[in-house]
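K.L.:
I grabbed these lines from Swiss-Prot:
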| type | residues | note |
| --- | --- | --- |
| DOMAIN | 528-605 | domain 'Carrier' |
| MUTAGEN | Y812 to F | Abolishes overall carboxylic acid reductase activity but does nor affect aldehyde reductase activity |
| MUTAGEN | G1036 to A | Compromises binding of the cosubstrate NADPH to aldehyde reductase domain R2. Decreases the aldehyde reductase activity by 4,000-fold; when associated with F-1178 |
| MUTAGEN | Y1178 to F | Does not substantially affect carboxylic acid reductase activity but results to a 150-fold loss of aldehyde reductase activity and the accumulation of glycine betaine aldehyde intermediate. Further decreases the aldehyde reductase activity by 4,000-fold; when associated with F-1178 |
Amino acid sequence: MAIIDTTKDLSALFTQQVRASPNALALEDDKTSYTYAELDKEVEELSRRLRSYGVSRDSLVGVLLPRSAHFVIACLAALRAGGAFLVLELAYPPDLLADVLEDATPAVVVTHRSETGKIKGSVPVISLDEPPVDANGHTVEPGPLPVDDDLDRLAFVSYSSGTTGKPKGIANPHRAPVLSYNLRFGVQDLQPGDRVACNVFFIWEILRPLIRGATVVAVPDDHSYDPAALVDLLASRHITETLMTPTLLATILSRHSDIGARLPELRTLWLNGEVVTTDLARRAIRALPNTRLLNCYSACETHEIACGDIKEIVSDESQYCPVGPLLDPKHAYIVNEQGEKVEEGVSGELCVGGPMLARGYINRPETTAKAFIPDPFSNSPGAVMYRTGDRARMLPSGLLEITGRVGAMIKLRGYSVVPGKVENDIVKHLAVRQCAVVAHGEGLERQLVAYIVADQEHSEERPTVEINSSGHSPGARRALTKFLAHYMIPALWVQVDELPTHEVSGKIDLKRLPPPPTEVLANGNGKKEDPIGIEDIAAIWAVALKVPKATLKPEDNFFDLGGHSLSIADLSSRLSRKFGFRIPIVRLAENSTLSGHLDTVRAIRDGHTAAVQADLPAVLRTDATLDEEIRSDAKICSLTDAKTVLLTGVTGFLGAFLLKDLVDSTSAHIICLVRFNEPEDDDQPGGVARIRRNLLDLGLWNDSIMERVEILPGNLSRSRFGLTPDAFQELAQRVDVIVHAAASVNLVYPYAALRAANVGGTREILRLASQGGATVQYVSTNGVLPPSGEKGWPEDTMLDMKDVPTKLLDGYGQTKWVAEQLVLEAGRRGLPVRVHRIGTVSGHSQSGAANAWDLLTALIVESIKLGKYPDVEGWRAEMTPVDFVSKAIIHLANQTAVEQTVFHIGDPDPVNTRSVFEDLKTLGYPTEPLSWDDWVALWTSQRGHVKGGDGGFTVDILRSGMPSIEFLRGIVVLDNSATRPIRREVERPKVDRFLLETYTRHWFARGWLKRPPIRQRQLSPIPKGPLSGKVAVVTGASSGIGAAVATALAREGAHVALGARRLDALESLKEKLSASGVKVVTCKTDVTDRKQVEGLVKAATEELGPVDILVACAGVMYFTMMANTQMDEWERTVDVNCKGILNSLASTVPGMLARGKGHVVAISSDAGRKVFPGLGVYSASKFFVEATLQALRLETAGQGLRVTAVQPGNTATDLLGMSTDAEAIKKYGEPSGAQILDPEDVANSIIYALRQPEHVAMNEILIEPRDEPI
């Protein structure tokens, strides 16, 4: 019995419903809604406009719109005008859209203004978001409207990929959907009040609710494959019915185990597009106990063929769920290769006849004839049946079961892909002579693999396919993006000499194709070293079972060792927390050995990863949305002012240098977040050990570092780093500045594999900052931008979200892009944030300490060993020394007054690698150029088999993933024009033969090279003593003792701030000291002016860090007779010697006491111990210095301050020539003939005092000429 009037067309059925329920809600999207009457009015107005363009029976109206209310209106209007709607996907690349328009020749295209530029040629266009205009000369006298019972006329055309390179348009008459809807209403009817969300199969769903009085809710494109957004929409819009693919449902269930509670109003869920596994069916039934789950099988050419209630038809005896009973059993046949019907239970090809068939493919008579063949089982003249290409069988229960594919069409995450179309475009647009595209993997792991035979002739239009060791080809993907939809582009590529053929048929034998490549990692055995290993699983077994980990073996069974239902639930929870994705109990129970659990965890991980990658644009959009509660109104805090700093990434390369520089240049307490899978307080010793091991390897460790460091065991991949809410809140209240340098770095892994740490971790960092008002200094990367060519990207460059999947081709860059977006959004919400984009971080410019995993280093070292280097046009070496990067970040973090948010720390003009190898030749490492392909072949034959390990570490790196030539050329250059003036005090080392000498000397020391480089300059030893990295302020530094002390401090590795009145002398001294590699700051300073002294200390603190050492050398000495009353000289003596020391102490001592450490050294005199005639006022001033220092020493005892008075005797300085009292000079200032002190003698005594251990105080140093004792 018909539920609807199957004699009327779709437009008439809609009009009937308008009359029946004019005020009922018919349609809504995220912007607007329409009652049936309002919708009818919109449809009528647009249909009249369409008629003016000549739309009539079988005319096509192109619909190039997002999934929205406008899309539905356009389709209904096309039908009311008497024509048919033509679906034009927004995802079509320009060439594919042009092919469809040329093939279908629509009378007009309905679109939005933003899409009109895509439509080429003379096709008329109607923009729904612009005011109506006339037909611009296209007005055609419309013919009569077709009668409403003409069900054979065209209703809609949808395109799928074709095998010859041209897409094919499937032409469906009104009869097909009308009869299909009637059958589906027999399975599950709709009624007023029902709310149907239309998303994945949009055009197949939008009209059905509108002929039964229900409401159509148009799901936006960006929600359709975004599980989180889709569930939110289904819940907030009170959806009662929807349809989705099994893959999408599986993804939703993995994230929302309580989906039934989230969607209490969802009464019906249709599944279509893929086979439903029994496992998924069972999970769905449990998760949605109050929802009717309907498994539906259909084809674009046939509409619905079978449908069944999953709860009634699922069986544990099969891996897959049957589809259900046939909806039209009279016209569905399962046939063998001879075209004969098979018996029940026997598999064959499913063919469908009857009145619901499509007309065929427009303008494709041959293709139509192959797919729609004469129906031998029908008595109707001219009847045809459609070959679905699916293998099926009828079960004894009367249910249809799909068992596989007969033809070549590939089902991929709900998409249908015809390999021939993909193969044709690969051959046409790449330098490929022959190609075969197949599917590899199952379920969510299913992906396209292209097997290619290379064409030796290539051009700009047909570039060579470069395939990296992991089987990916970013260049091929970029080239095909213009011609194929994203889901049609192969994920993996394999180059073969020839495609295997079948011995009998001569056709390509797909079964004989080799498997796709497995990624080769650094274990050197040719197998992928999976980051999840059996040791990880065993550690959690040991906790759950309370057994020693060392006793566990791969074949052990969880239940045999005492496991039970509660302990396996605990195990599931622990594994899920550790790895960041849900691991169901049932999966663990199915294969309960230790090795079985390892396989299970890996399989679920890979499925989780594939689900994310399948719908990357939607995932990116969701992940780049910041939680609403993350906002702040805190003021920015500099590192100089911070009392507590949180540092992440400290066990990495850059993080180690950041820790060392933070300790050396700030007074802050530093909390280091160290990663542990299951963070516990007991992990703190392990955290210390990991930091120590890292810093020792890089030559940075000294035991005093830990005096200022606290270990925080945590995990960035976990909510709140794995801390309790209270611990997280307490941490937030303590931290003033967060330096977030941690990241999971892997240029091979996809987005999903790096997402938790890089995106989730940054989100948690921002959450922490918002709760306590901390400032966030975020370390980003040049990888958030695509290759830049010769000119670099300026600081304000931001890649648009829609370009991320196609222009950032590695998961690392994609995750860092999303993380950066979160940081910038937090900044817009009031959080004080800074973003530091860094380039390729190379070794230390002075020590050469290198990142052992650096790819560029590996290529250089391996080239030296081969005697050949890759000669690649456009390959530039971006090397930014790590010490520069670290100090630049810290310096920029202290520039709180600037408004700039994004800083670039990289090489704005990287050198060509050819010049690098020329410089290496001067260092004694000659190499000759070789083409990239030949170099790779040579390396593979001569070095690829070499044993790895410490001595062959660079071999391991290249074995783990040889880069492609496109990767080498695709350098991302960062223009630092806006950053450079702000960080001008931090100079970037030049990449030249001197830097390369430092690097190669280090590589030799690590055993990577067989001989040291030829020395280019006299090497200065890198100071490693107790003064290395300390910050010292020296007054009176322009000459004499002050200059000697500054020189001695720089020689010890201390950074120095020089103050004196003669700036030219200071600059000259700075040039000399800077050559030793230390930082030097100069500031014109008169110590009698308190503001100038404060300015000197402020400059030292901002440029170098908190002051560790004060050496007050400024002083004057005049020989005067008391009776001669030389008032000007007396006043000058008191001002400089007395007020000067007070100003110096006032500017430095409070900061030292706050840090609990510091050393004050002041030049007194032996005249401060005994009065010398002719130097009465001078002696008095030095007695003042001694009294002041003694008081300071006594009052601060126990507070970490050391105070040293240095009492030089007669020293060769300019002071001896300052006096004007001739009588005093004659009487008391004549030389005795003894050898007096040099300034360096005094300086050395000061260095001796400064080098003493913290508990040793040298309170006074009396240093005199041997023959002039007091």
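Placed from the backbone N, Cα and C atoms, the Cβ positions cover glycine too.
Keep in mind the model is a prediction, meaning the values are calculated, not measured.
On this model, are these features tucked inside or out on the surface, and what's nearby?
P.N.:
In the domain 'Carrier' (528-605), helix, strand and coil residues by DSSP number 48 helix, 2 strand, 28 coil.
For Y812 (mutagenesis position), the Cβ neighbour count at a 10 Å cut-off comes to 23, with all displayed protein chains included. According to DSSP, Y812 (mutagenesis position) is assigned to a helical segment.
Listed in sequence order, the residues of the same chain lying 6 or more apart from G1036 (mutagenesis position) and placing their CB within less than 8 Å of its CB are G1042, G1059, A1060, V1087, A1112, C1113, A1114, G1115, I1163.
Counting Cβ atoms from all protein chains shown, Y1178 (mutagenesis position) has 27 others lying within 10 Å of its own Cβ.
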K.L.:
Could you give the Cα-Cα distance between Y1178 (mutagenesis position) and Y812 (mutagenesis position), in whole Å?
P.N.:
67
K.L.:
Restricting attention to the domain 'Carrier' (528-605), give the mean pLDDT.
P.N.:
76
